[in-house]
Every structure is written in C-alpha cells, then in structure tokens.
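Feature annotations, reproduced from Swiss-Prot:
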- A4 to T: In strain: JR-341 (VARIANT)
- A23 to V: In strain: GB-115, GB-336, JR-38, JR-106, JR-198 and JR-382 (VARIANT)
- G93 to E: In strain: JR-50 (VARIANT)
- K110 to R: In strain: GB-115, JR-50, JR-106, JR-126, JR-142, JR-198, JR-341 and JR-382 (VARIANT)
- D170 to N: In strain: GB-4, GB-139 and JR-38 (VARIANT)
- S207: active site, acyl-ester intermediate (ACT_SITE)
- R285 to G: In strain: GB-115 (VARIANT)
- V317 to I: In strain: GB-329, GB-336, JR-32 and JR-460 (VARIANT)
- D386 to Y: In strain: JR-341 (VARIANT)
- H467: active site, charge relay system (ACT_SITE)
- I474 to M: In strain: GB-336, JR-32, JR-50, JR-106 and JR-382 (VARIANT)
- E488 to K: In strain: GB-329 (VARIANT)
- I491 to V: In strain: GB-8 (VARIANT)
- R533 to Q: In strain: JR-50 (VARIANT)
Amino acid sequence: MYCAKLILLLGCFWISSSASDPADPLLVDLPNGKLRGRDNGNYYSYESLPYAEPPVGDLRFEAPQPYKQQWTDTFDATQPPVLCMQWDQFIQGDDKLAGNEDCLTVSVYKPKNSSRNSFPVVAQIHGGAFMFGGASQNGHENFMREGNLILVKISYRLGPLGFVSTGDADLSGNFGLKDQRLALLWIKQNIASFGGEPENILVIGHSAGGGSVHLQVLREDFSKLAKAAISFSGNALDPWVVQQGGRGRAFELGRIVGCGQASDSVTLKKCLKSKPASEIVSAVRNFLVFAYVPFTPFGPVVESPDAPEAFISQHPVDIIKSGKFAQVPWAVTYTTEDGGYNAALLLEKQASSGRELIVDLNDRWFDWAPYLLFYRDSMTTIKDMDDYSRKLRQEYLGDRRFSVESYWDLQRLFTDVLFKNSTEISLDLHRKHGKSPVYAFVYDNPANTGIGQGLAKRTDINFGTVHGDDYFLIFENIVREPQLRSDEEIISRNFLKMLNDFVLSENGTLAFGTCVFQDNVGSSKLQLLSITRNGCENLELESFP
C-alpha cells in the first residue's frame, strides 16, 4: 500500500525548468506558491520549508500528511528551522525541554556556482539518538565551500512524539521514520525547482541519522527516492536502534502523564493526544536510570503487519536476509572509539561526591549495564541478563575494577557492543544477500576536542577517535573546535569529494583520496577501508579489528 502510494505521488512530479527566476535566484516557485530565501555570500539558503501538515491535534501519533496549504504571500524562507520538541541531553540543568511540536520542515542550501545550471543533491538526516538534535545542530559552511552540491536538511519527530508504540495497529510508532520518508519524497518532487538533480540524490546521516538512513534503505521503494546512501556510525542493527519493550514504555508514558486508566491502545492514544506535548516529552526524564541513560528510551520498532502504512513489519535482520530491500549502493562506517558516546559521561565528576560515575559501576554494574548497552528488553530472564553482564565485564576488564584507569577498556566495550559489532554484522549480511555495492570504512584520527570531552566535562582525558570525529569534518558541530588542523582539512575535502563523486557515479563506485573502496558483495572476506591522518588503506579481513 505504501509503495503504491509512493508510485502515485511520484507520478505527479511538479518539475519546472523556470521555477527559479534567473534574475532573482532568491525567489523560487513551488506548487504551494512563491518563496524567498537568503543570500549567504557563497551560497543561497531556503530554510524551514514545510513538507508535511503540522503533526498536532488529531495528526499527533499519525503518519505525516503531505503539506497542501497555498501561500497567498511570498513565503519567508529566511528563518532557521525550529527544533522538533525534545528532551535534549546536551542542555545543562534539570529542565532539558526544547523545541516545538510543529516542526516538519526541510532546509535547502544551494551553491553560487555560475559554471553549472544544476547540482547533485545530498539529503541529510540528523542524529541525536532519535531523542534530540535537529537540522540546525550541525553547521554547513565546510560543506558549502566546495560549491558542487545542494544540501537538504530534514527535520523529523523525535522521542515519544516520534516513536511511542504499543506494538499494534492502533499506535504503531515509527512516525519519525515516516516523516523522513515523506521529506525524501518532497525532495525528489521539488528539488529541481532549486536547481537540484532529482536523479542524483545521496542520503546520508550520522548516529541515529545513520541508523535512519539504513532503515530507509531497507524499504524496497527507497530506490525511487535516492541513488545511494551512507550511514555514518549508526545502522539498523545497532542494539539501540530497533528495540523491544515499546508497548510497556507506551503505557508507562500514559501513566506518567495521567492516562493511568487506559487499558487498551485506542484509549491510550486518545488520552495522549489530549495532553500538552510538553508534558509528554518532559516525561522522558522518568525513563532515565541516571544521567541520560538509556540514551534512546523511545526509538524505532518493528510494527504490526496490519498497522496502516507500517514502515517496517519485520526485524532488519530478516529484511536483509529476504533480499527485499532497496538495491542501491550503501556505505556504513564507524570510528575506532565510537563508544565514547555514551561512555564518556561516566567520567564526569559528581558534584555531591567529587568522584566519577565510573567508580559507582563497581556496585551497580548489574543494574546499569543492561540500560547502558541496550539489552534490558532483549533478554528472556533476569538470569540471562546477569549472565551476559558478567560475561561482558570479564571479557573486557577481567578482575580489574571500574576506574578512570580502566576507562579505555570500558570504552572499547561500548564501541564493540553499541557500534562496531553490529556494523560488521550489517556488512556481512548485505554482502551475502544484496546485489548493489556495499562499502565500509573505519576512521582513526582523534580530534583535539570532541564529544568525549563534552560529555565528561573535562579535558585531561584522551578519548581517541570518538563518535562524530569524522562526520564533524563534513558538518561543523559545537562539541569540537571550529578550526580544523591541516590534516583534518585534507580529510574534510576528501570526504566532500567522496560524496560528490558517489552521487554522480553511474556504477556506484566509491573513493576516498587515492583509495577506491572495495565492494563487499560477493567477496569471501570483509572489505574495510581504513582512514587515518596519514592517508587510507584497503583492508581485507575475516573480522573487524
């Protein structure tokens, strides 16, 4: 049904070669009317363009509806996108509420480049654990300096507003993923009006954005929306992406906000629709065991097969094994110390005791580990959960205690369980069951400051190459210093050329600098590109290092 609807919508393309006025490039004509953007020196921006009706009132907890309003006046596209309502880990203090429920927009950034009439397109899905973040969380000055690509940033519903689910057809969940998909359809239909090439669209994302990109790829009709995709440090098999236990969390959410009498999904949904969005989102604090743990209490789920417009109704592993996913070139990545998110927060010194949280793990490991590493709802019994916790501790720390001195072993555990292992599994499954090229790289080149220092609130620890150290060379982020080192400047330009060449490649070839990625499909071994400050190297492996 969803696929049929997509084909119908794609059949109604509204593409006009004269949609942008050559005499006034800030003025763009869309089916909804005219809009005016901003001149930023070396690029134009057209921000906060609605692609869906506001998901409020009766449209809360429903699949997004295409935006149909007509503008009688010229739409002001100079306003930066608002955050979707969220409980933001990176806001200091107890009140972490931010954003607005009416937030479903895309923002378009077009180079000033008189040497070409049209541009390939990169669509970005932001990260933030499916709980926070936004289209404006990453900058785009590095990206736009090359002048070769149009960038489109997507906003989508987050946290309980985007992902609460009772596991049945009545409150199916995955609303944020459905938002992303409708935004991709909007881009396909409208980007030509901005000078974009609808036949050359690359979709990328980092962390939860990377997991989102992979989930989009796992829909067969994604091939009608994009030409290729890259998932940076996040994929559909990461244990924090698609989780179990959603129904219990949905009814617990209802109890917290005053829907305690709801005994079925229909009643719960009706009650939740009547509550202020701020109350629903603020209830996230009740699902956190300590600090911002677990970092994804609400995220993607496997929907009931009878759910209307279900996004996925099988586990990603089963979808990949079936071969019924989009056959487009896809790359998946990780960094050598990706687990710095969220392990680094355990090194923050507590105001009350003056000691680091990591010390408390010695007494709380069996309580906290299932939430830190996302196996609380996947284990059948408490004994299974405790046995796994014990196994992990023994494997990575042996008989040593948790301390600042043993932090790197804990961070290695986080990297393996939350990122690296599932990246290898995804790659292995795709090479066995896919037809289009599938690539992978590992990045090892620590930033001077990054997300590790931000979470730990200290600069005396070496965290290695943590979550985002590669992606933030493409899109600036406040967790690191804006000035790039000379080696990072080279890598940044190589990344941008990699994106440009990938989206234009007719056979799905991917290259970085002097290295051409090796395709994993049909390969007897894993093909992994290693990227460091000294260059790049193709590795052929039995398993990831």
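Residue numbering: from 1, along the chain as shown.
Backbone N, Cα and C define each Cβ position, glycine as well.
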Can you tell me which of the variant positions A23, I474, I491 is spatially closest to V317 (variant position)? Compare CA atoms only.
I474
Of the variant positions K110, D170, R285, which one has its Cα closest to the Cα of I491 (variant position)?
K110
Report the nearest neighbour of R285 (variant position) in space among the recorded positions G93, S207, D386, I474, comparing Cα positions.
G93
Relative to the Cβ of K110 (variant position), which residues of the same chain, six or more apart in sequence, are found under 8 Å away?
Y43, Y44, S45, Y46, F119, I150, F194, G195, G196
If you measure from the Cα of H467 (active site, charge relay system), which of the recorded positions A23, G93, S207, I474 is the nearest?
S207
Residue among variant positions A23, D170, D386, I474, R533 with Cα closest to the Cα of G93 (variant position):
I474
In sequence order, the recorded positions (A23, D170, S207, D386, R533) whose C-alpha falls within 10 A of E488 (variant position):
R533
Give the distance between the Cα atoms of D170 (variant position) and R533 (variant position), rounded to the nearest whole Å.
51
Only counting partners 6 or more residues apart, tell me which same-chain residues put their Cβ under 8 Å from the Cβ of A23 (variant position).
none
Of V317, I474, I491 (the variant positions), the residue whose Cβ has the fewest other Cβ atoms within 10 Å:
V317
Tell me the Cβ contacts of R533 (variant position) under 8 Å, same chain only and six or more apart in sequence, or just say none.
N445, D487, E488, I491
Could you give the Cα-Cα distance between the residue listed as 'active site, acyl-ester intermediate' and I474 (variant position), in whole Å?
14
Using Cα coordinates, what distance in whole Å links D386 (variant position) and I474 (variant position)?
41
Near the Cβ of E488 (variant position), how many other Cβ atoms are there if near means within 10 Å?
19
What is the one among the variant positions D170, D386 whose Cβ has the most other Cβ atoms less than or equal to 10 Å away?
D170
